[in-house]
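**Q** The S-adenosyl-L-methionine binding site annotation in Swiss-Prot covers 29-40, Leu69, Glu90, Arg152 and rests on similarity to another entry. Look at Swiss-Prot and you will find Phe40 tagged as substrate binding site. Natural sequence variation is annotated in Swiss-Prot for Asp15 to Asn, with the remark: Reduced activity. According to Swiss-Prot, the natural variant Asp233 to Val carries the annotation: Reduced activity.
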Amino acid sequence: MDDTSTLTDVKEYPDTEVQKNRVLTLEEWREKWVDGKIGFHQEQGHQLLKKHLDTFLKGENVLRVFFPLCGKAVEMKWFADRGHCVVGVEISELGIREFFTEQNLSYSEEPIMEIPGAKVFKSSSGNISLYCCNLFDLPRVNIGKFDRIWDRGALVAVNPGDRKCYTDIMLSLTRKGFRYLLAVLSYDPTKHPGPPFYVPDAEIKNLFGSTCNIHCLEKVDVFEERHKSWGIDYIVEKLYLLTEK
């Protein structure tokens with residue numbers, strides 16, 4: 001879309017009622033993977049991340065990069081190939097195994113002692129570790145702190161009632177001087193229940209504003225044919241860079 005004024009003027013809906021009580025269970029997310037309903041996965045990686053990669057990495061080497069609700073994001077391999085250390089968390093064991101298989105990476109797995117039934121999958125190279133567990137259980141495990149967080153398909157997937165808890169966990173994982181790249185979606189939430197959920201600017205300020213500088217890097221029209229089935233006629237992706245205040 002070339003009409004930047006249209007993107008700038010995307011209507012903001014009050015995020016108080018429409019999707020407030022919407023809840024997806026962990027089992028429902030697992031079923032999406034089993035049923036192949038993973039339209040959120042991007043086989044070619046995220047184009048806005050590619051475009052703003054230098055801004056995100058800032059020329060630094062050997063960074064620790066966290067991927068919340070990572071799925072089988074191909075960007076994890078990108079960062080690992082650049083010498084960074086990648087840690088992700090994902091509820092679907094199938095998604096994690098598919099990542100290693102599709103990226104032709106050998107790996108090992110071991111139980112996470114602090115979380116019954118949970119596992120961690122580690123690449124043989126040692127710089128990719130994916131935790132298969134509920135993200136909200138993650139504070140029970142010492143996974144260290146991170147220089148970078150790539151939040152695409154995570155905040156927009158968390159049940160709206162859990163956002164504050166989610167944000168607290170994310171910020172607790174950041175190191176001094178962190179850079180947090182956040183992708184969210186704007187559409188008419190009265191027409192689609194989510195997920196992905198609608199996250200307005202005001203919500204981002206409410207969640208992150210007290211501890212982070214918030215800068216919107218770009219807004220792009222990402223409407224595709226498949227979105228018509230959601231009952232919407234537009235969808236805009238916004239990319240934010242959050243930095244330490």
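Glycine residues also receive a Cβ, built from the backbone N, Cα and C atoms like all the rest.
Residues as originally present; substitutions not included.
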**Q** Same-chain residues six or more away whose CB lies under 8 A from the CB of Trp33 (S-adenosyl-L-methionine binding site)?
**A** Ser92, Leu94, Gly95
**Q** Please report the three-state DSSP label of Trp33 (S-adenosyl-L-methionine binding site).
**A** helix
**Q** Same-chain residues six or more away whose CB lies under 8 A from the CB of Glu31 (S-adenosyl-L-methionine binding site)?
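**A** Sequence-distant Cβ neighbours: Lys37.
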**Q** Let me know the most crowded of the binding-site residues, choosing from Lys37, Arg152 and counting other Cβ atoms within 10 Å.
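**A** Top count of Cβ atoms within 10 Å goes to Arg152.
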**Q** Counting other CB atoms within 10 A of each CB, which of the recorded positions Asp35, Asp233 comes out lowest?
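**A** Ranked by other Cβ atoms within 10 Å, the recorded positions Asp35, Asp233 bottom out at Asp35.
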**Q** Within 10 Å of Asp233 (variant position) (Cα-Cα), which of the binding-site residues Trp29, Asp35, Leu69, Arg152?
**A** none
**Q** I want to check the contact list for Trp29 (S-adenosyl-L-methionine binding site): same chain, sequence separation of six or more, C-beta distance under 8 angstroms. What comes out?
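**A** Counting only residues 6 or more apart in sequence, the Cβ neighbours of Trp29 (S-adenosyl-L-methionine binding site) under 8 Å are Ile91, Ser92, Ala157.
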